[in-house]
Amino acid sequence: MGLLDSEPGSVLNAMSTAFNDTVEFYRWTWTIADKRVADWPLMQSPWPTISISTLYLLFVWLGPKWMKDREPFQMRLVLIIYNFGMVLLNLFIFRELFMGSYNAGYSYICQSVDYSNDVNEVRIAGALWWYFVSKGVEYLDTVFFILRKKNNQVSFLHVYHHCTMFTLWWIGIKWVAGGQAFFGAQMNSFIHVIMYSYYGLTAFGPWIQKYLWWKRYLTMLQLVQFHVTIGHTALSLYTDCPFPKWMHWALIAYAISFIFLFLNFYTRTYNEPKQSKTGKTATNGISSNGVNKSEKALENGKPQKNGKPKGE
């Protein structure tokens, strides 16, 4: 007998039971959360993170509509400051994770979570919290693209990467702010030092962009990172490492999704025949948030009014 043939009362009872079980599970998860981070900013509740991510998605949707009949913002100085600021932030995170894990004697093969208030463990948890915060700051990548009317840069890969990293890392900090979690964050923060250095240099304009021939290798570096993540996590599962299994499987699934998306980006960008200059499509994924030649020409020509309606 199918669900539609069931008595209304039994269907309601089943729905009520499922709802109550969900609520009980939610409450239980909070009993096993990391108590060290309970009072840290943004960690008391998931709603601030969800709200920020929702506002981000709304801006992705509404921002291009608002900018449609406006001149693009010229943001060279802002981009230079922002990108090199992100270099310093990621360098700080990498250093804290490296020094904290080294002093705590962490293993790169298998490391369980230590929820104690040991100075090195708290240092690692703090660095992971800053890593989570940095993913929220990275929402500005998209904001700058839209304000500069670079909407073709705001691809599915771009939005998926930014939105999921910030949201999912809240879960990571709330329950596993240490142990194996340090490895991926340490590797990713190091890669972001290189990436934002590239972005910062690109923001100086065309005179330096011709020397930045190594852009495609940033995408390759990202792909290597995802494969290393899968290999490292699979090894931990094989050795039955006492780290939450759900986190292991979530990391593998997440890395696989990025491999497919970045491979698609890499193939379209570097392996397919190049379009003509007039029809050239800007790249997504790790695309530069610097200043391109067309913006340089605008700056050297008639001054534009940032964000002003066209014709003013």
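Yeah, the Cβs are placed from backbone N, Cα and C, and that goes for glycine too.
Every residue here is the original one, so none of the noted swaps is modelled.
Non-local neighbourhood of Thr22 (mutagenesis position): empty, since no residue in the same chain at least six residues away has a C-beta under 8 Å from its C-beta. Here Swiss-Prot notes a mutagenesis experiment, Thr22 to Ala, with the remark: Loss of N-glycosylation. No effect on fatty acid elongase activity.
Swiss-Prot documents His158 to Gln as a published mutagenesis change and attaches the note Loss of fatty acid elongase activity. Reduced to three states, the DSSP call for His158 (mutagenesis position) is helix.
His161 (mutagenesis position) has a Cβ environment of 22 other Cβ atoms inside 10 Å. Among the sequence features in Swiss-Prot, the mutagenesis site His161 to Gln is noted as follows: Loss of fatty acid elongase activity.
Swiss-Prot lists His162 to Gln among its mutagenesis entries, and the accompanying note reads: Loss of fatty acid elongase activity. The number of other Cβ atoms within 10 Å of the Cβ belonging to His162 (mutagenesis position), over all protein chains shown, comes to 22.
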